[in-house]
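S.K.: This is the structure I have questions about; it appears just below.
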Amino acid sequence: MSLYDDLGVETSDSKTEGWSKNFKLLQSQLQVKKAALTQAKSQRTKQSTVLAPVIDLKRGGSSDDRQIVDTPPHVAAGLKDPVPSGFSAGEVLIPLADEYDPMFPNDYEKVVKRQREERQRQRELERQKEIEEREKRRKDRHEASGFARRPDPDSDEDEDYERERRKRSMGGAAIAPPTSLVEKDKELPRDFPYEEDSRPRSQSSKAAIPPPVYEEQDRPRSPTGPSNSFLANMGGTVAHKIMQKYGFREGQGLGKHEQGLSTALSVEKTSKRGGKIIVGDATEKDASKKSDSNPLTEILKCPTKVVLLRNMVGAGEVDEDLEVETKEECEKYGKVGKCVIFEIPGAPDDEAVRIFLEFERVESAIKAVVDLNGRYFGGRVVKACFYNLDKFRVLDLAEQV
């Protein structure tokens, strides 16, 4: 007895397991189909009967005159295409007469084309019907009704449509002139022929009417006088009236104090969508004020290691903790070497007390000046600047800054 006798030995069929099963199934199907065909042929030959020729024995005469009528063999009905008894009609092996064959042409394309044409025809009919209804509504809208030949009052929708169309076609509304100009217009004398033409005829007009265009020889002339050249330059009496409304008089200068304007007006932006008009001289003053109010750029031109702080405390407010607190506060900008507090007697309150801070690096001093200048401390605005290092070391602390 061997050591491996109890183990199953694999047969050679497992090696061809991937294709042998399908091949065996095909062979079995072919055998079944062949058996069905042979069985049907044998049954057809057994059940078909052939009758003998018919001989008419009643008629007299010789045997040569006898007529033999041959009739075709009679085949029993229903046995032409027998169905094998071993298979049902629903099995796959039985060939069907209407079985679908993808290689055989069918009417699918014709059916799809017919349905597409039908949908297109239906769509065209709906579109034509909609056009006819629209034309009918348009005719009914313009058609008059009643004895007075007035439009039908029930067509509210048509009236709304006409109203909207009228609003769209109408131009922008003109703004009525101010009442002050109208009042001054009434006060003007009647001996000016051009005044009557330029007067607004109706304030309720919906659209602005352009001025009439004249040839050079037909243009109305303004009256002769000392202000004729000015009126010609100002473009007519309308501009003259506007200037008079804002206080212009012949021979006087423009401006609040009649000083005249030597520079053009400028506009200063105050917000995202707002601004104000500034006279040229005022712009120069504002620019100088801005340069004076922000002298930080001037301070940073000559940096040193010594920072001078003014207006931190008033005269007589210096205590023992001020030096320590100031030094600790300025340690965040860099290492502070020395802190000195000096008070000038008889000086103004914002210049009386000076606090000097000596940093080890110039960069730390610059950070301190940028951060402390303009900062609020105890209700006061701190003034920070640089101080000469040599004068600080010899304790010359009262120099004018």
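Every residue, even glycine, has its Cβ placed from backbone N, Cα and C.
Just the original residues are modelled here, none of the noted substitutions.
Look at Swiss-Prot and you will find 235-283 tagged as domain 'G-patch'. According to Swiss-Prot, the feature domain 'RRM' maps to 306-385. Mutagenesis annotation in Swiss-Prot: Asp319 to Lys, described as Abolishes interaction with SF3B1, SF1 and U2AF2. Abolishes regulation of alternative splicing; the structure shown retains the original residue. One mutagenesis experiment named in Swiss-Prot is Asp319 to Ala, and its note says Impairs interaction with SF1; has minor effect on interaction with SF3B1 and U2AF2. Quoted from Swiss-Prot, the note on mutagenesis experiment Arg375 to Ala is: Impairs interaction with SF3B1, SF1 and U2AF2. Abolishes regulation of alternative splicing. According to Swiss-Prot, the mutagenesis experiment Tyr376 to Ala carries the following note: Impairs interaction with SF3B1, SF1 and U2AF2. Abolishes regulation of alternative splicing. Phe377 to Ala appears in Swiss-Prot as a published mutagenesis result, with the remark: Impairs interaction with SF1 and U2AF2 and abolishes interaction with SF3B1. Abolishes regulation of alternative splicing.
What's the neighbourhood like for each of these?
M.R.: Secondary structure by DSSP for the domain 'RRM' (306-385): 21 helix, 27 strand, 32 coil.
With a cut-off of 8 Å between CB atoms and residues at least 6 apart in sequence, the same chain places nothing near Asp319 (mutagenesis position).
Taking the Cβ of Arg375 (mutagenesis position) as reference, residues of its chain lying under 8 Å away and at least six apart in sequence are, in sequence order, Val381, Val382, Ala384.
Long-range C-beta contacts of Tyr376 (mutagenesis position), restricted to its own chain and to partners at least six residues apart, with a cutoff below 8 Å, comprise Val382.
With a 10 A radius on its CB, Phe377 (mutagenesis position) counts 14 other CB atoms from all the protein chains.
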S.K.: State the mean pLDDT for the domain 'G-patch' (235-283).
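M.R.: Here the mean pLDDT over the domain 'G-patch' (235-283) amounts to 71.
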